[in-house]
Amino acid sequence: MAAAAEPGARAWLGGGSPRPGSPACSPVLGSGGRARPGPGPGPGPERAGVRAPGPAAAPGHSFRKVTLTKPTFCHLCSDFIWGLAGFLCDVCNFMSHEKCLKHVRIPCTSVAPSLVRVPVAHCFGPRGLHKRKFCAVCRKVLEAPALHCEVCELHLHPDCVPFACSDCRQCHQDGHQDHDTHHHHWREGNLPSGARCEVCRKTCGSSDVLAGVRCEWCGVQAHSLCSAALAPECGFGRLRSLVLPPACVRLLPGGFSKTQSFRIVEAAEPGEGGDGADGSAAVGPGRETQATPESGKQTLKIFDGDDAVRRSQFRLVTVSRLAGAEEVLEAALRAHHIPEDPGHLELCRLPPSSQACDAWAGGKAGSAVISEEGRSPGSGEATPEAWVIRALPRAQEVLKIYPGWLKVGVAYVSVRVTPKSTARSVVLEVLPLLGRQAESPESFQLVEVAMGCRHVQRTMLMDEQPLLDRLQDIRQMSVRQVSQTRFYVAESRDVAPHVSLFVGGLPPGLSPEEYSSLLHEAGATKATVVSVSHIYSSQGAVVLDVACFAEAERLYMLLKDMAVRGRLLTALVLPDLLHAKLPPDSCPLLVFVNPKSGGLKGRDLLCSFRKLLNPHQVFDLTNGGPLPGLHLFSQVPCFRVLVCGGDGTVGWVLGALEETRYRLACPEPSVAILPLGTGNDLGRVLRWGAGYSGEDPFSVLLSVDEADAVLMDRWTILLDAHEAGSAENDTADAEPPKIVQMSNYCGIGIDAELSLDFHQAREEEPGKFTSRLHNKGVYVRVGLQKISHSRSLHKQIRLQVERQEVELPSIEGLIFINIPSWGSGADLWGSDSDTRFEKPRMDDGLLEVVGVTGVVHMGQVQGGLRSGIRIAQGSYFRVTLLKATPVQVDGEPWVQAPGHMIISAAGPKVHMLRKAKQKPRRAGTTRDARADAAPAPESDPR
């Protein structure tokens, strides 16, 4: 038995360069890169040549010399390969100069799972087109719709997903291998072509091949060799004050998927990775479409164990009809990225009847085995079409046991298991090797971890579980699965199950007892393990503390699609924030994104911000609104907010902040805006622009970090329809009083009527309103229809300012403005000096009242030809509506019944963030490396 040293936080095969991900492995594994004889399935544009002896340092690669038939670039140095010869890995398609072979430290995909430091599953979004991106498994360019991880920069072909390893970013602590020191999380390739190495300052990116590495937390970029010269600890780069550190977030695994943990809307995908899940073939490592075999060759279906047969997932392998059994087996192992010794494996014939069945009892077809003496697929005779890879029985085996804690100087220890070895005997054997011999073995247990690309599953093994039988069972299901399975010796700590479940959409205004009773009726909650920890009565939401993982999962699945009293519920899993562990200078950013706002750019921004920050701090407003995020950050002593949406979205978030202010440890968080709507007047005033048009999301975050804090008035509007101004109105049918908050402006009359018509048109056909230009065109068309309309608004309303009656001129619209921007940037108040009024400011505690005479007047104001009719300025207003009249507040319109409207200041001013003025960059200065490397939205034409 042996112990493998762990140099620092990560170890790289042969030393030198990092495994993209979070590696912690042993240099001993470097010998896993064995040369496999025989030609592979062909690299596509290159022709197979003579195999050259590859360097032992190349981790897991199977290099052979090939003759190049088209321009090719080296995957290590990204330079052009001059001449006709290159070296290609038959498994992962890594291409290299001969001179670069001895420097290759990027591991082959066949051994990559064994190098991951902490296994973390990926979270894939829907398939999409990703321009100039490369697959992390086969290293080919992504041309057809492909998959990408929502949390990290992993891009994959759908049929390559089963061969990717679980090396996603670790965004929270889950009770397994928790640690406070954070290391770089390296991801290979897909860097901008102009990216520069942090160490040598030379270009390290490429648009031709998968080359270079980048930390997915701090954004530092480097050559794979140069990255070894960097300190292993990651400081989160320029965004360190905005990022929520993973060590400060705790979420215990309770059966929830990654998409559920990160509140990501799940997309239905056919099968795991789509690798032939519908019975279709998955092509070989080169991903070229399988053509008719050349004369003298044949194509075989190769299955990896019972699970692949049951799912009808196979790989196509083309071999010579004269190929021997060893050569065919080698080609099959390369196609399935299996790093095991071929001497321990065999190919068994799969009967045609078994291929058509949904389930197949493995081992029944073992009578037809490829052997050198017997018939093989290359014998030239009638041979079966499908074969399955099988493991030969073993009398003993060397097993790697990993410690379940990270603060130890070894990555793993190796023990020999025999038919008599059990989980308990292995624990007794490895504890002295890990320096824990003084502790009681009863407090430790063996844990099996299946490291799938989509799921990481942990299973506690029984003390009497025979390990050799367990390994054979795993190989029976899938030979490759053994390389994706680890065994950890972990302390048997009784971690109390705890899940925080946010439930929204409940009837507002109920008592705690009524909410508990309502939830018990809806979900049959168990009082012994479910309790209500927080109640937001005015918003109709509660937070449940669930002390049982199974009960939490049951409640989540039940409540998320349930309707109570005609209202659809929302159920979200929330982590716990360990605010005491936040760095002293940390002021994390809480991000709210409305994906439905103008142009539908919010979907791309959601993905970009999840990758640039911790996904736990990014919230989709269509999935529960702003309240879940505010509850999660309620104990954070200092944080900021970024709202991505239109003016209505900003008002929604500010209103939620107002209602929850007394619950927040940071009662006055500053709010920044990324304008996604049509008008975006508040965004204009605060210098965030007229609308988002594809700017670099990383640059947006930098601007938020550097923004200046300013104050802004908020106003409360009381709408009371009980006291109608007309005697013919029946108060019994009047609307109940309601209160709305206002930040920008409130319009009565013609402008609200135009907004209402636009709003109704968008609700009827929302798919057409995806362009800001189209939206403005609809406004123009609606305005032209109203150009001759006259309703003499001044005769239908009464206005009091500071309790004094104000006579209104002949107008069609009355507008109360709080900011110097209205109707997509128009200056309604005007810039002319007037001794009757003070110069308006957004924090002066005053509203300006302006009138417009009609659609033509509004058009002239927006064109800068005129200004509105100045009527009054004050802090308290009372408007009497004599008839039902269109009203809009911050772009949200409705028809208000006759009655009163009272507008007054709404308590303390809100803290907003105004974008700092751009400082001219001096000649010769370079951009921040992360700004070059930040992921642009997927729909960005860049």
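Numbers run from 1 along the shown chain.
Using N, Cα and C of the backbone, Cβ positions are placed for all residues, glycine too.
Feature annotation from Swiss-Prot assigns domain 'Ras-associating' to 395-494.
According to Swiss-Prot, the feature domain 'DAGKc' maps to 584-721, an assignment based on sequence analysis.
Residue density at Cys100 (mutagenesis position): 18 other Cβ atoms are found within 10 A of its Cβ, drawing on all protein chains shown. Among the mutagenesis entries in Swiss-Prot is Cys100 to Gly, noted as: Abolishes translocation to the plasma membrane.
Mapped onto three states, the DSSP output places Cys160 (mutagenesis position) in helix. Recorded in Swiss-Prot as a mutagenesis result, Cys160 to Gly carries the remark: Abolishes translocation to the plasma membrane.
Listed in Swiss-Prot as a mutagenesis experiment, Cys226 to Gly is described as follows: Abolishes translocation to the plasma membrane. DSSP classifies Cys226 (mutagenesis position) as helix under the three-state reduction. The Cβ of Cys226 (mutagenesis position) has 20 other Cβ atoms within 10 Å, all protein chains considered.
Reduced to three states, the DSSP call for Gly237 (mutagenesis position) is helix. Just so you know, the Cβ of Gly237 (mutagenesis position) picks up 17 other Cβ atoms within 10 Å once every protein chain is counted. Among the mutagenesis results in Swiss-Prot, Gly237 to Arg has the note: Loss of diacylglycerol kinase activity. No effect on translocation to the plasma membrane. The residue drawn here is the original one.
In the shown protein chains, 15 other C-beta atoms lie within 10 A of the C-beta of Ser241 (mutagenesis position). Quoted from Swiss-Prot, the note on mutagenesis experiment Ser241 to Thr is: No effect on diacylglycerol kinase activity.
Counting Cβ atoms from all protein chains shown, Leu242 (mutagenesis position) has 24 others lying within 10 Å of its own Cβ. Record note (Swiss-Prot) on the mutagenesis of Leu242 to Val: No effect on diacylglycerol kinase activity.
Take the CB of Pro245 (mutagenesis position) and look out to 10 A: across all protein chains shown you find 20 other CB atoms. Among the mutagenesis results in Swiss-Prot, Pro245 to Ala or Leu has the note: Decreased diacylglycerol kinase activity. The residue drawn here is the original one.
All protein chains shown were included, and the count of other CB atoms within 10 Å of the CB of Pro246 (mutagenesis position) stands at 20. What Swiss-Prot notes for the published mutagenesis of Pro246 to Leu is this: Loss of diacylglycerol kinase activity.
For Gly648 (mutagenesis position), other Cβ atoms within 10 Å of its Cβ number 20. Among the mutagenesis entries in Swiss-Prot is Gly648 to Ala, noted as: Loss of diacylglycerol kinase activity. Loss of function is synaptic endocytosis.
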Out of Cys100, Cys226, Ser241, Leu242, Pro246, which of these mutagenesis positions is nearest Cys160 (mutagenesis position) by C-alpha distance?
Cys100
For the C-alpha pair, I'd like the distance in angstrom between Cys226 (mutagenesis position) and Cys100 (mutagenesis position), rounded off.
14
Helix, strand and coil totals (DSSP H, G, I; E, B; other) for the domain 'DAGKc' (584-721):
55 helix, 30 strand, 53 coil
Tally of residues which DSSP labels helix, strand or coil - the domain 'Ras-associating' (395-494):
30 helix, 37 strand, 33 coil
According to DSSP, which kind of secondary structure is Pro245 (mutagenesis position) found in, if we only use helix, strand and coil?
coil
I'm trying to understand the geometry here, so how far is the Cα atom of Pro245 (mutagenesis position) from the Cα atom of Gly237 (mutagenesis position), in Å to the nearest whole number?
12
Mean pLDDT, the domain 'Ras-associating' (395-494)?
88
